[in-house]
Amino acid sequence: MASKSWLNFLTFLCGSAIGFLLCSQLFSILLGEKVDTQPNVLHNDPHARHSDDNGQNHLEGQMNFNADSSQHKDENTDIAENLYQKVRILCWVMTGPQNLEKKAKHVKATWAQRCNKVLFMSSEENKDFPAVGLKTKEGRDQLYWKTIKAFQYVHEHYLEDADWFLKADDDTYVILDNLRWLLSKYDPEEPIYFGRRFKPYVKQGYMSGGAGYVLSKEALKRFVDAFKTDKCTHSSSIEDLALGRCMEIMNVEAGDSRDTIGKETFHPFVPEHHLIKGYLPRTFWYWNYNYYPPVEGPGCCSDLAVSFHYVDSTTMYELEYLVYHLRPYGYLYRYQPTLPERILKEISQANKNEDTKVKLGNP
């Protein structure tokens, strides 16, 4: 009798569970609930580098947003073009063989075109893409080792080709023009680096890996030298924290990347995670990691934002359109901080030289 009652109880539990699941599915359909295709970033590990890849947002081919320039023919890009020459940035993008087609090619088709030089760093060489083969293994525990080898490769082959050296992931979107404005105030021969500054574990703080970080030429030299002299080691698997510790050991300053009114420019998540209040729960690690008090909502982000992380391939093109194409008619930019006097003089002199050429009839 007792065993029959126990069997009935188990049958009741199973039936209840199945009924609950069926009802949940029914309500989802009736209410038109959408499947969340955004990356799952609400993990407990602040150093988890890449979004959970569910395969839903992969695009088959690249898109060329610059193919139709009919609405940009009278656009004045003089300042941006001058900064491109004055503030030279080499970008290297952390990727892997499995991500060249899924992610890296969309970086290549969008923001990477504005780098003075761009390199895609993988564990294996790919001459067609192309990607540099660092001869490492793949996996999160290899990220710092890949980072060290990538910077060593850049130092050996491209040290004189740029003034600043940006590391980004293949799911990071970067606005290079805003980064050049930020860096224009600084001397690349000084030991300094910039990114989204976190505070735990390192006295001066360190830069979030996902939001990307940029080293001055002198900072790059010191970082590479640190491993020649054994002042730093490659034993850690936590890339951004380990690099931050090494920077502090080598007396490389953790710079303040906020804009002139104190708003953050480097962002470790996609825009909506910063802009929408309540998206990131207060128990989330992010709130305790920021070096400067974080702001939630529209005040979170500078109008001259530099980067966003966990950007899937679809959002990569959405950001490209929003940043470089969408404009409200009849508005001039409200927030346009001035350039350093040194840069302004150089631009003015360049324009004078160009005017002289025109007057003399030279092309």
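Glycine residues also receive a Cβ, built from the backbone N, Cα and C atoms like all the rest.
When other Cβ atoms within 10 Å of the Cβ of His309 (UDP binding site) are tallied across all protein chains shown, the result is 27. Residues or ranges marked as UDP binding site by Swiss-Prot on the basis of similarity to another entry: Met94, Glu138, Gly139, Arg140, Lys146, Asp169, His309, Tyr310.
Quoted from Swiss-Prot, the note on mutagenesis experiment Arg140 to Ala is: Reduced activity. DSSP assigns Arg140 (mutagenesis position) to a helix.
The Mn(2+) binding site annotation in Swiss-Prot covers Asp169, Asp171, His309 and rests on similarity to another entry. DSSP classifies Asp169 (UDP binding site) as strand under the three-state reduction.
Record note (Swiss-Prot) on the mutagenesis of Tyr201 to Ala: Reduced activity. A coil conformation is recorded for Tyr201 (mutagenesis position) in the three-state DSSP classification, outside any helix or strand.
For the mutagenesis experiment Tyr206 to Ala, the note given by Swiss-Prot reads: Reduced activity. Other Cβ atoms within 10 Å of the Cβ of Tyr206 (mutagenesis position), summed over all protein chains shown, number 29.
Annotation note: Trp285 (glycoprotein binding site) sits in a coil segment as assigned by DSSP. According to Swiss-Prot, the glycoprotein binding site annotation covers Trp285, on the basis of similarity to another entry.
Scoring each of the recorded positions (Tyr201, Trp285, Tyr310) by how many neighbouring Cβ atoms lie within 10 Å, the top position goes to Tyr310. Ranked by how many other Cβ atoms sit within 10 Å of their Cβ, the binding-site residues Glu138, Asp169, Asp171 place Glu138 at the bottom. Counting other Cβ atoms within 10 Å of each Cβ, the lowest count among the recorded positions Arg140, Lys146 belongs to Arg140. The CA atom of Tyr201 (mutagenesis position) is located 26 Å away from the CA atom of Glu138 (UDP binding site).
Here the candidates are the recorded positions Arg140, Tyr206, Trp285, and by Cα distance the one nearest Met94 (UDP binding site) turns out to be Arg140. Each of the binding-site residues Met94, Gly139 was scored by the number of other CB atoms within 10 Å of its CB, and the largest score is that of Met94.
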